[in-house]
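As recorded in Swiss-Prot, the features of this protein are as follows:
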type	residues	note
DOMAIN	1-109	domain 'C2'
MUTAGEN	ASP19 to Ala	Reduces calcium-binding, phospholipid membrane-binding and insulin-stimulated SLC2A4/GLUT4 translocation; when associated with A-26; A-76; A-78 and A-84
BINDING	ASP19, ASP76, ASP78, ASP84	Ca(2+) 2 binding site
BINDING	ASP19, ASP26, ASP76, ASP78	Ca(2+) 1 binding site
MUTAGEN	ASP26 to Ala	Reduces calcium-binding, phospholipid membrane-binding and insulin-stimulated SLC2A4/GLUT4 translocation; when associated with A-19; A-76; A-78 and A-84
MUTAGEN	ASP76 to Ala	Reduces calcium-binding, phospholipid membrane-binding and insulin-stimulated SLC2A4/GLUT4 translocation; when associated with A-19; A-26; A-78 and A-84
MUTAGEN	ASP78 to Ala	Reduces calcium-binding, phospholipid membrane-binding and insulin-stimulated SLC2A4/GLUT4 translocation; when associated with A-19; A-26; A-76 and A-84
BINDING	ASP78, SER81, ASP84	Ca(2+) 3 binding site
MUTAGEN	ASP84 to Ala	Reduces calcium-binding, phospholipid membrane-binding and insulin-stimulated SLC2A4/GLUT4 translocation; when associated with A-19; A-26; A-76 and A-78
MUTAGEN	SER200 to Ala	Does not inhibit insulin-stimulated SLC2A4/GLUT4 translocation
Amino acid sequence: MPGKLKVKIVAGRHLPVMDRASDLTDAFVEVKFGNTTFKTDVYLKSLNPQWNSEWFKFEVDDEDLQDEPLQITVLDHDTYSANDAIGKVYIDIDPLLYSEAATVISGWFPIYDTIHGIRGEINVVVKVDLFNDLNRFRQSSCGVKFFCTTSIPKCYRAVIIHGFVEELVVNEDPEYQWIDRIRTPRASNEARQRLISLMSGELQRKIGLKVLEMRGNAVVGYLQCFDLEGESGLVVRAIGTACTLDKLSSPAAFLPACNSPSKEMKEIPFNEDPNPNTHSSGPSTPLKNQTYSFSPSKSYSRQSSSSDTDLSLTPKTGMGSGSAGKEGGPFKALLRQQTQSALEQREFPFFTLTAFPPGFLVHVGGVVSARSVKLLDRIHNPDEPETRDAWWAEIRQEIKSHAKALGCHAVVGYSESTSICEEVCILSASGTAAVLNPRFLQDGTVEGCLEQRLEENLPTRCGFCHIPYDELNMPFPAHLTYCYNCRKQKVPDVLFTTIDLPTDATVIGKGCLIQARLCRLKKKAQAEANATAISNLLPFMEYEVHTQLMNKLKLKGMNALFGLRIQITVGENMLMGLASATGVYLAALPTPGGIQIAGKTPNDGSYEQHISHMQKKINDTIAKNKELYEINPPEISEEIIGSPIPEPRQRSRLLRSQSESSDEVTELDLSHGKKDAFVLEIDDTDAMEDVHSLLTDVPPPSGFYSCNTEIMPGINNWTSEIQMFTSVRVIRLSSLNLTNQALNKNFNDLCENLLKSLYFKLRSMIPCCLCHVNFTVSLPEDELIQVTVTAVAITFDKNQALQTTKTPVEKSLQRASTDNEELLQFPLELCSDSLPSHPFPPAKAMTVEKASPVGDGNFRNRSAPPCANSTVGVVKMTPLSFIPGAKITKYLGIINMFFIRETTSLREEGGVSGFLHAFIAEVFAMVRAHVAALGGNAVVSYIMKQCVFMENPNKNQAQCLINVSGDAVVFVRESDLEVVSSQQPTTNCQSSCTEGEVTT
């Protein structure tokens, strides 16, 4: 399918002064695609040139259209010397290759230089004419849509979810080539940016080909990562979920339905909710969009390390308890048989989605993870990346076997990551083992009778909590009780999962962000000795991280974790672990037991007194947390709950039929179940430190909530005021007498102070919630710790939420809190005195932008195809897959950009803070410009996947690499939809257009 690419250079503005004599510039432009280059005329002596060039035409194959970026270089003409480069613009042509997407790219693009940053803007118009080619041997995948969002896009319907797609490409890193010794830093950076752009395009094309082979037309949950392996080379890899999507053409699908989510669900068969509940986790106003996304399920297990499958806390094969009482064994057997046959033909039945349609997940079995330590070697042949492929195949095979051991045949919420230091690389993968409904995996399933069939066979609202394994064949003891909701099937006492909370899950109270942080020193070593030391440390780190999560979850009085993300980072002399998740109280699970401290030194009065004092503090903290998060579950008589799991010696006396019975209740053993306390033994100073660390987490100030999932459980009435922010903080440690305890304290202080500074800066938005909080920790150099956090602050109407969420069960849970105006409850200590040396303050910037009413008015006609003359106000940016108070009407394509910034005058640019802030602000500006040129007005599912910072203070130098991605979309405010809608306007929708962005 060859095509014709047409480019027109219109004008430039705000160019830098390149001729010191005249304080002006003689600018011209080179337009390059592939091996063909065109040049404009030189526009003499102007900082705002008007080229108005002719149309430059490139006749190329569609394979090149997908692989190659359009390069636009702005230069200053010199008569007697080499032309000076002003900057470059890379434009991805891929969004123009979709039949439903934009037909033209037109707008002002920032001219970017890797040394000086943004240096003016250039107005470019790009068009593509494609010729249809049905050649079955073609190497392009034009028309396959890519989405970063990990749920089904809002204005689409999933026909089939095909499954996992992955690919990786390798090459030599230009930064480590011999020619790099003789070329300028600018030339080296630009060679690197161009190569990464080429590899990214090639990767998308290859994944698109795999999707076409599976007869799909889209990739959802697309995650692309760069592995900078130094001298070993450069690896670009990606994973995603292949789907067949249908565009929802019905205008009714986009109408607002503020307080009636069920109205929208009935318009879309995939989202039929057969069992509405007044206190579901999905908010009403923003999540009118969310009804298009898949409702996830939950699971519980410890992460199983690559060497120890038995760490998984969700047991093995067998049918075990079903998902609903009316579903008997025959249906479950048939369901499992169908699903297994549907998934057997797939090598890896993985899904990168974190949200699913109701009924897609039948059961979940637990968090499964695998890690592997590898030694990097040089990539000899870039065309044959078998080594890296084999590494990841091993990891995926292990994940698959872990899931099978848990009685599950699929893994959802799947993700992969790496951590590289010198020659050592840690490969990590994690997901949630699950049993899936085969109807969504086969063709012809989404027809008219789907709603009726779903109502017949769907599990109840608590079905995802029920165990998918046979309780009589568990490889380890676990506490199971009868479900507190249906009281017919067994549930574990705790659930861990890597996916989002289902919109139909019944939760009590609100959720909160729970983090486990851990540092471990290691000796400096080389090659195999280093890899061995890391391998020996990993299992213990995972165990300690898991223990921290369990303790903090119980301290909060909650019983489930969602969105669990564990990151292990390797440095030259230390390993760091950071786990983030959102804790909630699920109504279907038993009330968590308390935490009991047991000492090992009897007959010591002062010690016993200290232990009792600590025990009292823990009990008080649990009580305060239950009040803070409004956790007050209704009392259920223990006779209803059922019996605990028998000991192994008793199991042989029980018949299998008894495990299927939901009516027989044996005598209750009060030593099990919800009466059981979690015992912490204090036998050394490390154990005491662990207990102290439990009590050092300061709760957020009044009016603030935080979570790492898209939506805060228990909060329903969001307003349309949002602020996205990115914060980077770097500290340098002193190597003198550094111990594990001191390292842990410094790391804890760093993360806590980062959160405190965010609460302080966002205090004017109270009451608000920090959603999608994403922490990333890296060790760029010896004794240097860098923490990057991105999140979005969303305000909510607290009074309205109190009125709308009250139910007969929950009236006792609601408190009429009147402390909204109260600010901080903690002393603000942004620079901890305990740090051995000065921490760098965060790269600060307050770029608060307000969308004018005029700009918002332009959104009214956004349902029409974007044209060259269309104007876009402020381009919104959010890590969420939706925009509160708005409807997404069109997806314009994926934004995937990689930038390098280098400076040789670090101190003059404001130090690390000024340098990082300026670079991040420039990245935002370039992302916004590309989205606006496509005719979009927002970026959703935005993520900063990499932020690699390196500095050399002695030479006053620094370098930073940033990789960002997201989905460019067109959205319409619900207030605008009400004007054009023929239906009755809905109420209780706030449509304030104030939105900003805080970059710290």
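Any Cβ shown, glycine's included, is placed from N, Cα and C.
At each noted site, the model still has the original residue.
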Quiz item: In the same chain, which residues outside the set ASP19, ASP26, ASP76, ASP78 have their CB within 8 A of the centroid of the CB atoms that define the Ca(2+) 1 site?
Solution: MET18, THR25, ALA27, HIS77, ASN83, ASP84
Quiz item: ASP78 (mutagenesis position) has how many other Cβ neighbours within 10 Å of its own Cβ?
Solution: 12
Quiz item: Taking Cα atoms as reference points, which of the recorded positions ASP76, ASP78, SER81 is nearest to SER200 (mutagenesis position)?
Solution: ASP76
Exercise. Tell me the Cβ neighbour count for ASP76 (mutagenesis position), meaning other Cβ atoms within 10 Å of its Cβ, over all protein chains shown.
Key: 19
Quiz item: Within 10 angstroms of the C-beta of SER200 (mutagenesis position), what count of other C-beta atoms is obtained when all protein chains are considered?
Solution: 24
Quiz item: Using DSSP, would you call ASP76 (mutagenesis position) helix, strand or coil?
Solution: strand
Self-check item: Secondary structure content of the domain 'C2' (1-109), with strand meaning DSSP E or B
Solution: 10 helix, 52 strand, 47 coil
Quiz item: What mean pLDDT score does the domain 'C2' (1-109) have in the model?
Solution: 90
Quiz item: Quick one: which residues besides ASP78, SER81, ASP84 have a Cβ within 8 Å of the Ca(2+) 3 site's Cβ centroid, in sequence order?
Solution: ASP76, HIS77, TYR80, ALA82, ASN83
Practice problem: Tell me, in order along the sequence, which recorded positions from ASP19, ASP78, SER81 have their CA within 10 Å of ASP26 (mutagenesis position). | Solution: ASP19, ASP78
Quiz item: Compared by Cα position, which of the mutagenesis positions ASP19, ASP76, ASP78 is the closest one to ASP84 (mutagenesis position)?
Solution: ASP76
Exercise. Determine the most Cβ-crowded residue among the mutagenesis positions ASP19, ASP26, ASP84, using a 10 Å radius around each Cβ and all protein chains in the structure.
Key: ASP26
Quiz item: Including all protein chains displayed, how many Cβ atoms other than that of SER81 (Ca(2+) 3 binding site) lie within 10 Å of its Cβ?
Solution: 6
Quiz item: Hey, how far is SER81 (Ca(2+) 3 binding site) from ASP19 (mutagenesis position), Cα to Cα, in Å?
Solution: 13
Quiz item: If one measures from the C-alpha of ASP76 (mutagenesis position) to the C-alpha of ASP19 (mutagenesis position), what distance in angstrom results, rounded to a whole number?
Solution: 9
Quiz item: How far is it from ASP19 (mutagenesis position) to ASP78 (mutagenesis position), counting Cα to Cα, in Å?
Solution: 9
